[in-house]
Amino acid sequence: MAGVSAVSKVSSLVCDLSSTSGLIRRTANPHPNVWGYDLVHSLKSPYIDSSYRERAEVLVSEIKAMLNPAITGDGESMITPSAYDTAWVARVPAIDGSARPQFPQTVDWILKNQLKDGSWGIQSHFLLSDRLLATLSCVLVLLKWNVGDLQVEQGIEFIKSNLELVKDETDQDSLVTDFEIIFPSLLREAQSLRLGLPYDLPYIHLLQTKRQERLAKLSREEIYAVPSPLLYSLEGIQDIVEWERIMEVQSQDGSFLSSPASTACVFMHTGDAKCLEFLNSVMIKFGNFVPCLYPVDLLERLLIVDNIVRLGIYRHFEKEIKEALDYVYRHWNERGIGWGRLNPIADLETTALGFRLLRLHRYNVSPAIFDNFKDANGKFICSTGQFNKDVASMLNLYRASQLAFPGENILDEAKSFATKYLREALEKSETSSAWNNKQNLSQEIKYALKTSWHASVPRVEAKRYCQVYRPDYARIAKCVYKLPYVNNEKFLELGKLDFNIIQSIHQEEMKNVTSWFRDSGLPLFTFARERPLEFYFLVAAGTYEPQYAKCRFLFTKVACLQTVLDDMYDTYGTLDELKLFTEAVRRWDLSFTENLPDYMKLCYQIYYDIVHEVAWEAEKEQGRELVSFFRKGWEDYLLGYYEEAEWLAAEYVPTLDEYIKNGITSIGQRILLLSGVLIMDGQLLSQEALEKVDYPGRRVLTELNSLISRLADDTKTYKAEKARGELASSIECYMKDHPECTEEEALDHIYSILEPAVKELTREFLKPDDVPFACKKMLFEETRVTMVIFKDGDGFGVSKLEVKDHIKECLIEPLPL
């Protein structure tokens, strides 16, 4: 169906674009293309080799096998040992009354797992408060069972040598959870056994004072009324607990807030059968040690999904993601969720992460859930006493708030609160401990505050996360612990490899794009901007999957054509010429081009060929006639251009409503998006489904994309356009409607239109319907990248701006393996 090649007609259509009848014509191309043909064709990625794809396939299979036990059914969590909790379980005496431990294997584990420096803990991560708590706990249990004299001696020496140094972690908010509650209690026990430790250090007295202050604020009755975070550390407040009453807040699984240490302590005071049942179940699961939390099935699943999504490898694990999120959703409730399905206390980090991931995957979740995390004055609560945990909670709340739909005011409140908190936390983290630096805490906060989710580049996001993702990442509770299913070398290797493989595919496509562009005839229009790579980036940064190569290619062709038409209507063509060209488009008749000037004849031929090609490919993919659909779309689009040309010629500034109504069409986003989405391999869009994302005049995805693109463009280009004599922009139109307002006030008004439009776009994208999600995603991701392009300036007009760096990151520079 495609027409005669435009290039074959170049010789017969003699186009002298530098001079036409003595007219003085303007150009829209003050900034040349920075991505030359030779540069693009010099790119040679080794990752195009099949051996890398084969390795990626092996990794995908290995990860699927690894994740299967974690997400199937109730799952089998993998979590590192807690020497501290294991020591508490090792304290439990045999229930048959014999003078031996009920769980002797835990004592053996402690004897065999002391580190070379005399401490206990995770060897790969040193946090002194963690080591001190675990080491003193292990020393005390070995003394109880009168074993391990050498280990006891080495443990005491470690504590004596390091006890004073823990003050540094206190100053920097890097202590393990409830350290000031538990450690003084253990020290009192050690002192009663006459262990030779420096009990009179000023820091120890300070710690004891902090413990007393915290307990003084505690309502003793509330401990027994509703589950509270202190249930996690009951072993640290044995002196005040009424053991019979504490059973009223026991968890369904027999534990106290999923803590083996706390549960073991309660069992030793009460002999409760459910406590023992919980301890037995944990020992059966882990063998000869216990973790600091169990189960962590909800948090673990969410973190697995989050890492897979953020590393950009989610297309390989759609089944696993669905299973994990279905499981979380089954346990979702209006009060929020904890780290485990049986945890009676909602956790802000887990709830916010769950909300974001469930909403992103189109589950029905309400933001009203965050009301549970406000105090009596309506302010958000975030104070667990553990800095890293609080920051993780706020980061997740901040990210969740960016998925707001219209009218969800609580998410606006959450965003405001989290932003303020994170800015303050950033100052603190930059001067805090090496632990926070090792965990990339400052980087995470900075990036979150700098980069809005709606104005971010999906492939750059994946690359950045590969650069900060830590396979050995450790979390902090009462001890330092790791979740190997969540952070591991396989995820990182696949993330990097997959990024580079995709990039190598894109580089081959870029060569095809630049070759086509060079031969298309479009470079002959020297008045127009040449941005083939920027337009390829616009689609490839979001719709990057290999199977959508044709979608990317035709999208880029259309965008390149649109740029010539845009610059022709805006700057180069006379009003009489533009009227003829618009009529030629309306007639869809090549013979009518005889009335056009030579440069427009060539332009019309290229236009005719590209529209035919796109319509033909769309018809093949969708199985129905679409030429008339595309013809009407292009006609509307160019009529919008022509109306703006008339405004310019008449020096007319329309009302803002007039401007926006026309601008939604003349921005050209609708026809551009349709030229991609209808050609996505394997994605059938019935007419009914298509109308749910594309219906002129209705606020659906293409309409909202067009509105956002038009206004985002205006906020960064209106000054340059005004200098060229183009008077109509949303800012100028608003100032005409409101002569009393300043330019800054006009800009603020435009942003006040943009913000709710972005929320509407998010809702349209994420609401469940029968539209193929890949199609909605393509439309949505293109909007995100467009907002990036106009974030700091006119990224299309001046291709040397930040967009250049994004293109390099996304399409040029691979990740080192």
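Glycine residues also receive a Cβ, built from the backbone N, Cα and C atoms like all the rest.
Listed in Swiss-Prot:
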| type | residues | note |
| --- | --- | --- |
| BINDING | Asp566, Asp570 | Mg(2+) 1 binding site |
| BINDING | Asp566, Asp570 | Mg(2+) 2 binding site |
| BINDING | Asp713, Thr717, Glu721 | Mg(2+) 3 binding site |
| MUTAGEN | Asp570 to Ala | Abolishes catalytic activity |
| MUTAGEN | Asp713 to Ala | Abolishes catalytic activity |
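Counting other Cβ atoms within 10 Å of each Cβ, the lowest count among the recorded positions Asp566, Asp570 belongs to Asp566. The distance from the Cα of Thr717 (Mg(2+) 3 binding site) to the Cα of Asp570 (mutagenesis position) comes to 13 Å. A simple way to gauge crowding: the CB of Glu721 (Mg(2+) 3 binding site) has 22 other CB atoms within 10 angstroms, across all the protein chains here. According to DSSP, Asp713 (mutagenesis position) sits within a helical segment. Neighbour density for Thr717 (Mg(2+) 3 binding site): within 10 A of its CB lie 20 other CB atoms from the protein chains shown.
On the backbone, the CA of Asp570 (mutagenesis position) and the CA of Glu721 (Mg(2+) 3 binding site) stand 10 Å apart. Proximity of Asp713 (mutagenesis position) to non-local residues of its own chain (separation of 6 or more, Cβ distance below 8 Å) is seen for Ile667, Phe790, Asp794, given in sequence order.
When the alpha carbons of Asp566 (Mg(2+) 1 binding site) and Glu721 (Mg(2+) 3 binding site) are compared, the span between them is 13 angstrom.
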